[in-house]
Every structure is written in structure tokens, then in C-alpha cells.
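Peer 1: If you scroll down you'll find the structure; I have some questions about it.
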Amino acid sequence: MATQKEDHTALDLIIKSLKSPTMVCEGTHFDGKIPHTFVIFGASGDLAKKKIYPTLWWLYRDDLLPKPTKFCGYARSMLTVDSIKEQCLPYMKVQPHEQKKYEEFWALNEYVSGRYDGRTGFELLNQQLEIMENKNKANRIFYLALPPSVFEEVTVNIKQICMSVCGWNRVIIEKPFGRDDASSQALSDHLAGLFQEDQLYRIDHYLGKEMVQNLMTIRFGNKILSSTWNRENIASVLITFKEPFGTQGRGGYFDEFGIIRDVMQNHLLQILSLVAMEKPVSCHPDDIRDEKVKVLKSIEALTLDDMVLGQYLGNPQGTNDDARTGYVEDPTVSNDSNTPTYALGVLKINNERWQGVPFILRCGKALNERKAEVRIQYQDVPGDIFEGNTKRNELVIRVQPGEALYFKMMTKSPGITFDIEETELDLTYEHRYKDSYLPDAYERLILDVFCGSQMHFVRSDELREAWRIFTPILHQIEKEHIRPITYQYGSRGPKEADRKCEENNFKYSGSYKWHGGKAATSNH
């Protein structure tokens, strides 16, 4: 079991690697002698308040940022640093003994108010950055926590007015990266006309999660798994994302994109590419992303026959107003909306390793639990001698909540009789690494930007292949006004989804569910 002392030792090693010129490797090093400036566009928004400012504070608190690093917010709202500080406080997780350092962090912050569609605000911003940097050589990071509608104007103004002349410049872009292949390609072409690919960091925060980053180690660092990771041994792969709440007043925003664009086309497909890709030449970011692109190119475009679409209804027995409110009852959603809040899609990979193995992606809102996981289901044991009682082995990678890795297998029940039962080999992080600190996904990713590692960011050709797979079905759903199947708030989703899983070689026995080391009877 890891101790608190060991955890601090690990942190010390990270800090040493970040700052020592003798320990330079891809994505683990920055120049601590050059000033860095981090600019947050959309500083008045929820993402900045709940994620970006807290992440920057945690990195500063743990001495993981180069010194000096300063921060500047930019938005249309007339705000002050003190007002931003007050709005962020509930999300900063400040301990009493950290108060002095917390005040030091905010002393490094500035704020500029301005429009996104004109030069004046950006000229004021650049003047402020030069003052913060004392007009010295400095590296600049620009985080666009903004709606896509202003991306083009903001990036043009950054390029023309705000770029560091002597240092490097990096631009972080939040999804959505377009609505389909055409709009995504238009955005990519626009960005390519302004920046080099190594300056662009398209962020998918799921790529920063502990167990998603662990996928490569699990696959390529264990002979027992790597040798069975193929169609000869694996029956199906189920990648799941479930949320127990609905749109909760954000229906108008969600209705513009839907669950496929919001979760499946990005988060789940990125996980699939890590599960299914071939072994890269090295751990260099481009080698890894090359293999991800190769496997994406092997995937057929989705069709309606491959999918189940759902939309939640209110539950009359719900314990609160949200649970009793259906999706189209949200006042910000049209009464005749066909936008799916649940989707299941079966992807087929046409290559030697995976031919015939269904990759099932499912995601939904207003379901029975919060869960994100990868479930690798192995084939039935040939020549079963246990009267058909043998269940399939499963390797389960739990992304959230409660990071874990466990392997479902058959063993003899303790006792005098010769009965068999399903149990697991369990690596639950909160048990094995009890005192270890697991960074938030944004901490990992923002630190990667400082270090110049693009391993966990989406490259333009990855994006192009992702939209190739999903654009035809998205257009068909919208043009033909495909009606989703209704399901009740708090349920497991449409029953048709379970049937689709069964049709695609996923077997569920219904007798066993993992609870972080405790087994119980439950519905999957």
C-alpha cells in the first residue's frame, strides 16, 4: 500500500523531472527559466470557474508550474480578479494551511474585459501581457473556454495581436470540434491557416483520466493480456458512459448537439482507439496517435441498423423535480425534439486483429447510475465440463467513479462441495493506493501543454476519421427525423439496447456485480 510519504516522493520526482535539464524526455520537461503566461478566454464562464482556475491553483500549489507563471482572464463581462476569485472559491478545495499560498496564486492573476469580435480588446490584452512579462521573452498558452461560434474571430485576433514574439505559443481548444465532417474540416482548415499542428491542443478531458491513461500500460506492459488481445480470444468489447441526471435546465444547449456528439463521437471513440490500436513504435505522442488513426481508418461508418436511440421521460415516482421532468418538458427544449439522450452504437473494425469482434459504445443521461468503464468480454470456454455453469471471463477497466481494474473469473466455492462461482481479481485504486493522490484530468492535460506533450490531445487526422464514422448517421437522424425510443428517468435505458448487445455477442448472466471488492446480485 502506498503511503503519504511515498506519494510526496513521487511528486518530488515529477517536480525534479520537470525542472532538470538532465532528465528531459518527451512531455516531462519545461524551461523553468523563461516566464510563462496562461490566458483564459471565457474567464467568466462555468468551465473557467469550475475547472480551469481550480486546476491552475492545484498545479501552482504543488509546485508543478514553471516559475514565474502568471495568469490573465479575458471575457466580455466587466469583472475584477477579486470577483473571479469569489466565484471560484467553492471549487478550489483550499485547505486552511494553504491560505497564504492561495493568496500568492491570485496575486499572479490579472483580468481584461473586451469583445471577441474586434481588435481593441485584444490590443488591451496584449498590453497587459507585456506588462506582466516586463516585455521579456515569454511563452504563452491561450485556453479557449468559448462557444464554437467565436472560435474563428478569437483565433485570428490571437494570431494577429497576442502571440509571443520570442517565446512559443500554444492554443488549447475545447470541444465541440464542429458538428459534422464538413464543419469540423472547415475549423481545422481555419486553424491550420493560423497555427502549426504542434501549437494546437484539442482537449478531450477523458484522455486525462487515470484509467484511460492506464490503458496502454495494461495492454502493452502485460504479456498475459497482450497475447490474448485479439479476435481469437475476445468475444465483444462494451464501452459505457452513464449519468444519473438529465439536462437539468441545460436542455437548450444539449439539444443542439445530442448525446452522440456530446459523448460517443469523442470520449468513447477515443477510448475505443486506445483499446483497439496496434502497439506503437514508442511512447512518443506522434507514434501513439499514428496507431490511433490507423485503427480509426479500419472502422466502418455507423448505420441506423447498428444503433439504438433513446430519450428519457419523467418518472412520476421520482424523488425530485428533475427526476419527474422528461427531456422535452425542459422549458429550453422544443416539445417535438428528436434529440437522443441515449445512444448505443456497434462499431466494426475491419483488420486482422479485430475482424468480427463487435465494439459496443453506449452512453446516456438520466440512467440508473453514474459509471464509465471498458468491459472486455472473453469468449466461452470450449468444451465446458462444468455443466454450462461457466461464465465468460471479463476484464473491466473502471474509469469512474472509483478507478479500478478487475478481472472476472471462475473459481471453486469454499467448502466441502465442488461448486463453482464467479469472482474477481481486484485492483481497486482506493484500496491498493490508499494514500495516493490521483490528479484531476485537467491537471494532467494542462501540465502536458506546459511540457509540450500532445500525447493526450486529439490530432486533426484523428478528428477527420471520427467524423467520417459518425457524420452519415447524424445526418440521417436529422433529415429523417428519427424518433428515439422513450425510457424512464432512473432506468437502465431502452430495453432494445440490451437486445442489441445480445445480438452482438455480449452475454450478461445477471448474477454478479462488482462493488469495489464486494459482489452482489444486480442488474447490469
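Cβ atoms are placed via backbone N, Cα and C, with glycine included.
Every residue here is the original one, so none of the noted swaps is modelled.
Below are the features listed in Swiss-Prot for this protein:
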type	residues	note
ACT_SITE	HIS267	active site, proton acceptor
BINDING	GLY42, ALA43, SER44, GLY45, ASP46, LEU47, ALA48, LYS49, ARG76, LYS175	NADP(+) 1 binding site
BINDING	LYS175, HIS205, TYR206, LEU207, GLY208, LYS209, GLU243, ASP262, LYS365, ARG370, GLN400	D-glucose 6-phosphate binding site
BINDING	ARG362, LYS371, ARG375, ARG398, TYR406, PHE407, LYS408, ASP426, LEU427, THR428, ARG492, TYR508, TRP514	NADP(+) 2 binding site
VARIANT	GLY32 to Cys	In strain: F24.1, MT32 and MT68
VARIANT	THR80 to Asn	In strain: Z74
VARIANT	PRO382 to Leu	In strain: MT32, MT68, F24.1, Z62 and Z41
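For the listed features, I'd like the structural context: burial, neighbours, distances.
Peer 2: Under the three-state DSSP scheme, HIS267 (active site, proton acceptor) falls in the helix class. Within 10 Å of the C-beta of HIS267 (active site, proton acceptor) there are 23 other C-beta atoms, taking all protein chains into account.
Using a 10 Å Cβ-Cβ cutoff, ARG76 (NADP(+) 1 binding site) registers 15 neighbours.
In three-state terms derived from DSSP, GLY208 (D-glucose 6-phosphate binding site) belongs to a helical segment. The Cβ of GLY208 (D-glucose 6-phosphate binding site) lies under 8 Å from the Cβ of ASP440, ALA441, TYR442, GLU443, ARG444, LEU445, ASP448, HIS456, each of which sits 6+ residues away along the same chain.
Under DSSP, ARG492 (NADP(+) 2 binding site) is assigned to coil, being neither helix nor strand in the three-state scheme.
The Cβ neighbour count for THR80 (variant position), using a 10 Å radius over every protein chain in view, is 12.
Under 8 Å, Cβ to Cβ, and six or more positions away along its own chain, PRO382 (variant position) finds no residue. Under the three-state DSSP scheme, PRO382 (variant position) falls in the coil class.
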Peer 1: Including all protein chains displayed, how many Cβ atoms other than that of GLY42 (NADP(+) 1 binding site) lie within 10 Å of its Cβ?
Peer 2: 24
Peer 1: For the binding-site residues ASP46, GLU243, work out the Cβ neighbour count at 10 Å and name the residue with the minimum.
Peer 2: ASP46
Peer 1: Among ALA48, LEU427, the binding-site residues in question, whose Cβ has the most other Cβ atoms within 10 Å in this structure?
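Peer 2: The most densely surrounded of these binding-site residues is ALA48.
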Peer 1: Tell me the Cβ contacts of GLN400 (D-glucose 6-phosphate binding site) under 8 Å, same chain only and six or more apart in sequence, or just say none.
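Peer 2: Once residues fewer than 6 apart are set aside, GLN400 (D-glucose 6-phosphate binding site) is near LYS209, ARG370, LYS371, ALA372.
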Peer 1: Sort out the sequence-distant neighbours of SER44 (NADP(+) 1 binding site) for me: same chain, 6+ apart, CB within less than 8 Å of its CB, listed by position.
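Peer 2: Once residues fewer than 6 apart are set aside, SER44 (NADP(+) 1 binding site) is near GLY73, ALA75, ARG76, SER77, LEU79, ILE84.
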Peer 1: Hey, does DSSP put ALA48 (NADP(+) 1 binding site) in a helix, a strand, or just coil?
Peer 2: helix
Peer 1: What's the number of neighbouring CB atoms sitting within 10 A of the CB on ARG375 (NADP(+) 2 binding site)?
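Peer 2: ARG375 (NADP(+) 2 binding site): 19 neighbouring Cβ atoms within 10 Å.
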